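Worksheet: the structure to be examined is printed underneath.
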Amino acid sequence: MASLLWGGDAGAAESERLNSHFSNLVHPRKNLRGIRSTTVPNIDGSLNTEEDDDEDDVVDLAANSLLNKLIRQSLVESSHRVEVLQKDPSSPLYSVKTFEELRLKEELLKGIYAMGFNRPSKIQEMALPMMLAHPPQNLIAQSQSGTGKTAAFVLAMLNRVNALELFPQCLCLAPTYELALQTGRVVERMGKFCVDVEVMYAIRGNRIPRGTDVTKQIVIGTPGTVLDWCFKRKLIDLTKIRVFVLDEADVMIDTQGFSDQSIRIQRALPSECQMLLFSATFEDSVWQFAERIIPDPNVIKLRKEELTLNNIRQYYVLCENRKDKYQALCNIYGGITIGQAIIFCQTRRNAKWLTVEMMQDGHQVSLLSGELTVEQRASIIQRFRDGKEKVLITTNVCARGIDVKQVTIVVNFDLPVNQSEEPDYETYLHRIGRTGRFGKKGLAFNMIEVDKLPLLMKIQDHFNSSIKQLDPEDMDEIEKIEY
């Protein structure tokens, strides 16, 4: 599990337990909603209309975030370099290699070790001394799924809570119901030995009458419900909040209304409240939002090492239609040794058609698309990771963040394009980046119609890489392909 793991061996069991936990929580028609996602499975389990299937399968940021948390089996050993910008450049910059150096409460140390974790991750080494400092320091941090950021801010909240004071002291905003529950599970596990510290969820369906005396010290919720609890129902006194966490900021600003609601909540907080913001990306819109909501922050950025195409051999095959593409795919399968493969389609219709064709020809195939619930997607990815299926056919929902060591081939059954029908360079990079990982060699095949050839040439020029034409009828040529 992504945000639970700090570097121990507890991951696989926790992943399985959380998969089970969420499958009991999420109703088929209550899957993550509102963030660009337009379709979910019908209530009877049937698939949606063909009109929906013709649309590009657009990535749902919140669903992807939850999916990555569910499928992570260990802490990500990030190759990113951590860049720290202090609000006071003259102050000494501290980092830690052990949890003991943080001088935590004994019950917190016990909770950390009971979870099976032993040392801070790379980003935690720099972030935790700032988050636990006295007086409190504000922080804006770029942190991707799997780097231990949820555990870090949960530790900060638990460290500042006074169990004897029975009112909300820490407030955490998450973009969805499911992500709020996920964070709460981390609080419950890490705070296992923190006697009399409790969590409350300000999420849809948790109806609390106006005037109720809320005695739980940590509140986790979505912006709309938290806003209602604070200003309409008067359940939370924001002037008493000591730690304010805004998680998944990039997802927040992608959701209509959430950024304004978050800012309104933040403006009612006391000046001495510690404010922490986390985002997987630092695009201009995210950065502008972060600067509006977090005053005088320290900043932690990940200087990302670019995905490289140097260890991926790229080919293209000219085809007339999708049946042509499928025949070319069969020829490639017949000519080279394949471990596991991921095949990307631009629409659900093509993904479903290809799945049926391959299954009828006896291939072990699984289909992954945005209409599935997050739990269904996590189950499919785990089966693929376990080798129960050798081919994963997917839309853009799987373009990034899913690492399977056995993947040796990526096929673009359709080239990724944007709404202007121009090449989507970033998606292309992340698609073929599913192979050639962990220092291994990989192969990428692009199945394209003749009229799409100019798009492929733009991709080749953009990445300054070589994409060779392959004759799918020349089996001798195919058999000579090496990783």
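A Cβ is built for glycine as well, from the same backbone N, Cα and C atoms used for every other residue.
Just the original residues are modelled here, none of the noted substitutions.
According to Swiss-Prot:
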BINDING   Ser143, Gln144, Ser145, Gly146, Thr147, Gly148, Lys149, Thr150  ATP binding site
DOMAIN    130-300  domain 'Helicase ATP-binding'
DOMAIN    311-478  domain 'Helicase C-terminal'
MUTAGEN   Leu66 to Ala  Enhances nuclear expression; when associated with A-67 and A-70
MUTAGEN   Leu67 to Ala  Enhances nuclear expression; when associated with A-66 and A-70
MUTAGEN   Leu70 to Ala  Enhances nuclear expression; when associated with A-66 and A-67
MUTAGEN   Arg103 to Ala  Abolishes nuclear expression
MUTAGEN   Leu104 to Ala  Decreases nuclear expression; when associated with A-108 and A-109
MUTAGEN   Lys105 to Ala  Abolishes nuclear expression
MUTAGEN   Leu108 to Ala  Decreases nuclear expression; when associated with A-104 and A-109
MUTAGEN   Leu109 to Ala  Decreases nuclear expression; when associated with A-104 and A-108
Per-residue Cβ crowding (10 Å cut-off), top of binding-site residues Ser143, Thr150: Thr150
Recorded positions: Leu104, Gly148 - member with fewest neighbouring CB atoms within 10 Å: Leu104
Residue among recorded positions Lys105, Lys149 with least C-beta crowding, 10 angstrom cut-off: Lys105
Mutagenesis positions: Leu108, Leu109 - member with fewest neighbouring CB atoms within 10 Å: Leu109
Secondary structure at Arg103 (mutagenesis position), reduced by DSSP to three states: coil
Candidates Leu109, Ser143, Lys149, Thr150 (recorded positions) - the one closest to Arg103 (mutagenesis position) by CA: Leu109
Alpha-carbon spacing, Leu104 (mutagenesis position) to Gly148 (ATP binding site), which is rounded to whole Å: 17
